[in-house]
Amino acid sequence: MIERGKFRSLTLINWNGFFARTFDLDELVTTLSGGNGAGKSTTMAAFVTALIPDLTLLHFRNTTEAGATSGSRDKGLHGKLKAGVCYSMLDTINSRHQRVVVGVRLQQVAGRDRKVDIKPFAIQGLPMSVQPTQLVTETLNERQARVLPLNELKDKLEAMEGVQFKQFNSITDYHSLMFDLGIIARRLRSASDRSKFYRLIEASLYGGISSAITRSLRDYLLPENSGVRKAFQDMEAALRENRMTLEAIRVTQSDRDLFKHLISEATNYVAADYMRHANERRVHLDKALEFRRELHTSRQQLAAEQYKHVDMARELAEHNGAEGDLEADYQAASDHLNLVQTALRQQEKIERYEADLDELQIRLEEQNEVVAEAIERQQENEARAEAAELEVDELKSQLADYQQALDVQQTRAIQYNQAIAALNRAKELCHLPDLTADCAAEWLETFQAKELEATEKMLSLEQKMSMAQTAHSQFEQAYQLVVAINGPLARNEAWDVARELLREGVDQRHLAEQVQPLRMRLSELEQRLREQQEAERLLADFCKRQGKNFDIDELEALHQELEARIASLSDSVSNAREERMALRQEQEQLQSRIQSLMQRAPVWLAAQNSLNQLSEQCGEEFTSSQDVTEYLQQLLEREREAIVERDEVGARKNAVDEEIERLSQPGGSEDQRLNALAERFGGVLLSEIYDDVSLEDAPYFSALYGPSRHAIVVPDLSQVTEHLEGLTDCPEDLYLIEGDPQSFDDSVFSVDELEKAVVVKIADRQWRYSRFPEVPLFGRAARESRIESLHAEREVLSERFATLSFDVQKTQRLHQAFSRFIGSHLAVAFESDPEAEIRQLNSRRVELERALSNHENDNQQQRIQFEQAKEGVTALNRILPRLNLLADDSLADRVDEIRERLDEAQEAARFVQQFGNQLAKLEPIVSVLQSDPEQFEQLKEDYAYSQQMQRDARQQAFALTEVVQRRAHFSYSDSAEMLSGNSDLNEKLRERLEQAEAERTRAREALRGHAAQLSQYNQVLASLKSSYDTKKELLNDLQRELQDIGVRADSGAEERARIRRDELHAQLSNNRSRRNQLEKALTFCEAEMDNLTRKLRKLERDYFEMREQVVTAKAGWCAVMRMVKDNGVERRLHRRELAYLSADDLRSMSDKALGALRLAVADNEHLRDVLRMSEDPKRPERKIQFFVAVYQHLRERIRQDIIRTDDPVEAIEQMEIELSRLTEELTSREQKLAISSRSVANIIRKTIQREQNRIRMLNQGLQNVSFGQVNSVRLNVNVRETHAMLLDVLSEQHEQHQDLFNSNRLTFSEALAKLYQRLNPQIDMGQRTPQTIGEELLDYRNYLEMEVEVNRGSDGWLRAESGALSTGEAIGTGMSILVMVVQSWEDESRRLRGKDISPCRLLFLDEAARLDARSIATLFELCERLQMQLIIAAPENISPEKGTTYKLVRKVFQNTEHVHVVGLRGFAPQLPETLPGTDEAPSQAS
C-alpha cells in the first residue's frame, strides 16, 4: 500500500519572536498551546505563507475579524516579520520517501504601504541529517548567528553534492512542483485555483461551517466536466463557423456579380493607367533616346559647321587680309597713277614756269637797266631840288634878316630863339656838346673840309661801281645757276662744282635716254611676275584645300587622278541613289509589316493569355491545336475517374460519421434503444459502470465481457421479466446482468487471462475465448481515443472529399474553358509570335535606319569628295598653263634688277629734266667762275656808306653854317636889332625869292615826277622780282613736290600705272566677290550654327527635361513596380494587349472604368476615399494602392476556408466551383453537428447521476464521524426544480420548441437560454446575455443543489447551519466537509499525478478552546482514520492526550522579545518527556 506523504517540520527564521525555530510536526495532530500573543497564529501564518505565497490572498486576522471585509493595511504579514531576511520552510517527505524542503524567503519592503517581498524556493535531495535551520543560518559565536540571504543559501546548497535548489519566479511553477511531488492535493493552475485552496485553508483555520465553502461546495466537490463543455463549445464554434461560412457563401453568392464587376472595372481602371504609364514611359524613353540621337547628330552637325565656319572664317580672314593688301596695293596703284598724273602735270607746270622764269629774267634785266637810269635822273633832280631849296632858304634868310633889321624890336627875340635852336641842332648833329657861337666858325671849316672829303670819296666809289657792274652780273648769274643745281656752296668752290655738274649732266642725259626701253622691259617682267605670284597663290590655295603640299612635277599626274576620281565618284553617287531608293523601299515595307503585326498582336495576346491560363490550370504545355484536343479528351477521362473516387470517399466519410455518432452516445451505448430500456428496467448500462475504465484496461474488460459489453445491469432480474414480454424495440441480442450498480464488480465470471486474450468460463460446458481487440471501445477513454482517431480519419477524408469535389468541378470548368478556347482562340493561338517578329522587324528597321544614315553620310562624303575633286580640277586648269612661270625662279631677281636700272635712269631723267636748262645756261658762262671780281657787295656797301657820310657831313656843315650865320643873333638877347636897309632892297630880295621859290617848285615838281616814275619803275621791278621770286619759289616747290612724289613722269608711266591699277582692281574685285561669297556663306553658316545652337539648346532642354521626366517617372515607376511586385498584381495589371492602344483610348478606358467604380464603391467609405485619392494623375502609385485595396477588400470578403487562394480573381473563378459544393456540405455538416436536445438532456442526466454516485461514495466515509450531539454528517445533492423541468422538456417535449433549436440566428446555447426563459418567465435574468445563460445551462453543476446535513440527536437529519449547532459541532462538521473536499480533490487529481504518490493531508484549527475533549478526541480519530495531519492552536488549559504539543511562552530578555517553546509528545501517566532540541535559548540576530 502506498504511504501518504507527511509534513515533517515547520521552520521559522527571523519572525517576530522566532529567530530560528523548527517545529517538528506530528503524523496526526500538532497542538500549539499558549496564552494570548504567545505566537500560535504567527506559527500558523508562517505555515500558510510557505504553502500559498500569494500576497493577493494572504490575510491574517484574528477570529474577531472573521466577518470583517478588510483588516490591517499589511494584512497581518508585515507585522509578523522582523527586519532583514526571513524564511518560512516546510520539510516534507512524500510517498516515494523523497525529502523535499519548500519555503519562501520574506523581507520587509520599506515604505508606508508596509509591503513584503516573497521569493518561493524548493530544495531536493537534502540529507536527513541536515536540519533546515543549519541551511539558512550561520553561527558567528556562542550567542550570535546570522541569517543567510537567498543567494548565499543558493551558493551553499549548490556546493553540497546531490542537493538541488530551485528558485521560482511564479507561484504557478512553485505549486506545480509541490503537486508533482505530492505536497498538495490539487494542481493549482490559476489564481482561481489558489483562491479556492486558500479559502479552504482559511475555513479550516478559523473553524466552523464556512459560508464561503458552503456556497461554493459545487466548485470544490463537483469537478468541471470540461470535456462536455469543450464538446459543446466546439460544437457551437463549429456550428457558428459553419453558419458564418454559409452566410458568407450566401453573401458571396449575392456579391459575386459585384466582385466580378469591381475586379473587372478596377482592373480596367488601373491596368489602363498602368499600361498607359508604361507606354508613356517607353515613349518617353524612345523620345529621350531620339532626343539624345538628335542631340548627338546636332552636336556633330554643329561641330562640322563650326569646323566649316572656322575654315571659312580663316579663308575670309585671309581674303580680308588679302583684300586689305589688295586695297592697299590698289590704292597705292591708284595713288601711284594719281602721282604719275600729278607728276606729269607738275612737270608741265615746271616747264611752263621755267619758260615764264626765262621771260621774267629777261624783263627783270631790262627793268633793272631802266631803274638804274631812273635812279641817276632822280639823283640829279634831287641835287637840283636841293640847290633850289638852299637858294630859297638863303633868300628867305636874307629877306628875314632884312625884315628883322627893319623891326629889331619885334623880331629880336625870334631871331635870338632861332639862333639858340640852330646852335642846339648843330650840337646834336655834330656831336659837339661844347659848341658855342664863338667857335662855330672854326668847327664850320673843319666840317666843310669833311664834307668835301666825303663828296670826293663818294664820287670815286661811284665810278668804281659803274665799272664792276657788268662783270658782277655774269658771275652772279653763273653762281646762281650752280647754287640752283648743287645747292648752297662757297663762292670759291663754284668753278669745280660747275665743271663736275656739266660732266654729270652728260652722263645723266645718256641714262635718261634708256628710260623708255627699261620701262617697257620692266612692265613685261612685272606682268610675268604678277602671273607667277597669282599661280603661286592658286597653288598654295589648292594645296591648302587638298591638305597636302604638291610639287610642280606632280600637278599633271594629280590632274589626271582627280579627273578619274570625278568619274568614279559620279558613278558612285548614281549607284548610291539607287541603293538609297532600295533601302527606303524596304523600310516602307517593314513599316507596313509592323503595322499589320501590331494590329494582329492584341488578338494573338488574348489567345496566348487564354492559352497560358489553360496551361497554368492544367500544368501542361501546348504546342499545337492537336495537343489541345487530345488533352481535352484526357480531361474528360480524368473527370470520370475523379467523380468515381469522390463518391467512394464520400461513402467512407459517411460511414465514419455514423460510427462517430454511434460512439458519441452518452454512456457508451451504441444503440439509443438500450438507454431507453435501461431507464425502463431501472438499471444501468454496463458500459456506464465501466465508463471510467482506463485506456490500458479497456482491451481486457472488452474481451472479458465480449458480446455482453452492452448489457444492462439491473438490481433484480425477476422484476424485468414482465417487461420482456412483448418487447420488440430492442437489439437482436439483449444481455441483462443482475447486480448492484453501485458496487458492481467483475466476479460474475470465471476468467483465465492469456497473452492478449482471456478465456471466460460461462458454464462448466461453455467457455468463451476472446482476444483483446486492437481498437477497444469499452469505457469512455477508449471511445474517446477511437473517436479521436475517427475524427482524424474524418478530417483526412473530408479534406480528400473536398479536394476531389474541387478537382471535379475544377475539371468541369477547365473543360468549359477549353471549349471556349477552341471556339474563340484556337485559330490564332499557335501562330508565330507577332511581338517577336515585330522585335525582329524593329531590329531590322533600326539596321536600315542605321544603314540609311551611314549611306547618307557616305554619300555626303562622296559628294564632298566630288566637289573637292571638281574644285581641284578647276584650280589645276588655272595652274597648269602657268607651270613655266612657277618654274622660273629668277624672274623676281630680274624684275628687281630692271627696276633698279629703271630707277637710275628715271633719276637721271629727272635730273636732266630738272637741271637741263640751268646746265645749258651755265655751260657758256661757266668760265666767269674761274675768278671772282671785287667784292661787289663790299663795294656797294662802301658806296652806300660814303653816301651816308657825305649826307651827314653836309647836314653838319649846314647846321654849323646856320649857327655861324646866326652868330650875330646871339648878341640880341635883350632886344632886336633895328631893321636896316631900304625898301628897294626888300623888293629885289622878294623878287629873287619868288624866282628861287618858282625854281624850287619846278625842281620839286620834276623831283616828284621823277620820283613817281622811279617809284613806278621800282614797282615794276619789284613786281617783276616778286613774280620772278614767286615763280622761282613755285618752281622750286614744284620741283621739290616732284621730287617728293618720287615718280618718273615719262610718257609711258601713266599707261603702266593705269594697267597696274586695273589689274589690282580686277584682283580686288575677285577677292571682294570671293569675300562676299564667303561672308554670305559665313552668314549662312552662322545662321545655320545659330539654328543648330538654338536647336541644340532646345534639344538639350527637351532632352534634359525628358531625361528628368524619365528619371522622375522612373522613381515613381520603380515605386509602382515595387508595389506591384510586393502585392503580386503584376500579372493582372501588365496586360500586353493594352500596349497597342493609344493613350487616348487607354485614358478613355480608364475614365469609363472610373465612372463605373464611383458607383460601385459609393457605399464603401474606405474604397471611396482610396479611389478619390487615386484620381491624382501625378501619383500613379495611388491607383496601385486602390487596386491593392480592392484586392484586400475582396480577400476580406472571401473566406479563406472556402476559397483556397489569396487572389480574388482566382477566388471568383474558384467561387463558382466551391459555392454549390460547400453549401451542400455545410448544410449536411450542420445537421450532423447540431446535437439533439434529447442527447443534451441525456448527457447532463448521466453526468448528474455519475456525480451523485460519487458523492454517495464520499458520504460513506463520513458515516462513522460523530461528535457532540452529531451522530453523522453527509452531503445531499438534489436537482433544482427549474432545471429538472428544462431536462424533461429537452428529452420529452423538444419538438414543441424546434423554432429555437432550428433557428440559424441562434446558437444552441442561446436557444437553450431562450427555452429556459420560456419555461421560467418568473426568473429575472438580469443583464446576462442568452449566450452566457446558455453556457451556464450546459454546465451540469448549475443543475445541482448541495447542502450539508447532520444527524443530530433526536432531530434526525438536519441542514447544517451555525445557528442549529454548537461551536464544537460546527467546527467538527466543517472539518468533516473539508476532509471530504480534500478527498474529492485527490480523487480528481489521481489521474494527473503519478500513481505511486499519495499527497499530504493537513488542516488547521485555530482557537481550539471552543471544542471539548470529546470533540478533540473525535478530530484525533478523524485524522487517524483519514491519515490527515492537523495543527491546532489552543490555550494553555488544553492538553491533548495524543499527538505532539508545544507550549509557547513569549518573553522579553534584555529588550529582546522571543518565544520560549517546550514540546511534549503524547500525554500519559509517566512524566512528560521533553522532545530533543525543543529548548531554545534566547538568540539575538547579529
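Easy rule for this one: first residue shown is 1, then count along the chain.
Backbone N, Cα and C define each Cβ position, glycine as well.
Just the original residues are modelled here, none of the noted substitutions.
From a predicted model like this one, the values you see are computed outputs, not experimental measurements.
Straight from Swiss-Prot, the features:
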{"type": "BINDING", "residues": "GLY34, GLY35, ASN36, GLY37, ALA38, GLY39, LYS40, SER41", "note": "ATP binding site"}
{"type": "MUTAGEN", "residues": "SER33 to Phe", "note": "In mukB106; no effect"}
{"type": "MUTAGEN", "residues": "LYS40 to Leu", "note": "No effect"}
{"type": "MUTAGEN", "residues": "GLU688 to Ala", "note": "Does not rescue a ts-mutant of MukB"}
{"type": "MUTAGEN", "residues": "ASP1201 to Asn", "note": "In mukB33; no effect"}
{"type": "MUTAGEN", "residues": "LEU1403 to Pro", "note": "Abolishes association with MukE and MukF, but still binds DNA"}
{"type": "MUTAGEN", "residues": "PHE1404 to Leu", "note": "No effect"}
{"type": "MUTAGEN", "residues": "ASP1406 to Asn", "note": "No effect"}
{"type": "MUTAGEN", "residues": "GLN1429 to Arg", "note": "Abolishes association with MukE and MukF, but still binds DNA"}
Query = Of LYS40, GLU688, LEU1403, GLN1429, which mutagenesis positions are close to SER33 (mutagenesis position), meaning a Cα within 10 Å of its Cα?
reply = LYS40
Ask   = Going by C-alpha distance, which of the recorded positions GLY35, ASN36, GLY39, LYS40, GLU688 is nearest to PHE1404 (mutagenesis position)?
value = LYS40
Task = Do me a favour and check the Cα-Cα span between SER41 (ATP binding site) and ASP1406 (mutagenesis position); whole Å is fine.
result = 7
Key: Beyond the site residues GLY34, GLY35, ASN36, GLY37, ALA38, GLY39, LYS40, SER41: chain residues whose C-beta lies within 8 Å of the centroid, for ATP   = THR42, ALA1433, LEU1448, ARG1450
Query = Who sits close to ALA38 (ATP binding site): which same-chain residues at least 6 apart have their Cβ under 8 Å from its Cβ?
reply = LEU1448, VAL1449, ARG1450, VAL1459
Key: Surrounding CB atoms that lie within 10 Å of the CB of GLY37 (ATP binding site), all protein chains   = 12
Key: Other CB atoms within 10 A, centred on LYS40 (mutagenesis position)   = 25
Ask   = Given the recorded positions ASN36, GLN1429, which one is most crowded in terms of C-beta atoms within 10 angstroms?
value = GLN1429
Ask   = Taking Cα-Cα distance, which of the mutagenesis positions LYS40, GLU688, LEU1403, ASP1406 are within 10 Å of GLY34 (ATP binding site)?
value = LYS40
Inquiry  = Can you tell me how many other Cβ atoms are located within 10 Å of the Cβ belonging to GLY39 (ATP binding site)?
reply    = 28
Ask   = Any idea which of the binding-site residues GLY34, GLY35 has the thinnest Cβ neighbourhood at 10 Å?
value = GLY35
Query = If we check Cα distances from GLY37 (ATP binding site), which of the mutagenesis positions GLU688, LEU1403, GLN1429 wins as closest?
reply = LEU1403
Ask   = Using C-alpha atoms, which one of the mutagenesis positions GLU688, LEU1403, ASP1406, GLN1429 comes nearest to GLY35 (ATP binding site)?
value = ASP1406
Note = Simplified DSSP label at GLU688 (mutagenesis position) comes out helix
Ask   = Do any of ASN36, GLY39, LYS40, GLU688, GLN1429 (recorded positions) have a CA within 10 A of LEU1403 (mutagenesis position), and if so which?
value = GLN1429
Number of other Cβ atoms within 10 Å of the Cβ of SER33 (mutagenesis position) across all protein chains = 23
Task = Determine, using Cα-Cα distances only, which of these recorded positions is closest to GLN1429 (mutagenesis position): ASN36, GLY39, ASP1406.
result = ASP1406
Key: recorded positions near ASP1406 (mutagenesis position), in sequence order, restricted to ASN36, LYS40, GLU688 and a 10 Å Cα cut-off   = LYS40
Message = To the nearest Å, how far is the Cα of GLY39 (ATP binding site) from the Cα of GLU688 (mutagenesis position)?
response = 53
Remark   = Cβ density check for SER41 (ATP binding site), other Cβ within 10 Å (all protein chains) comes to 20
Inquiry  = To the nearest Å, how far is the Cα of ASN36 (ATP binding site) from the Cα of GLU688 (mutagenesis position)?
reply    = 56
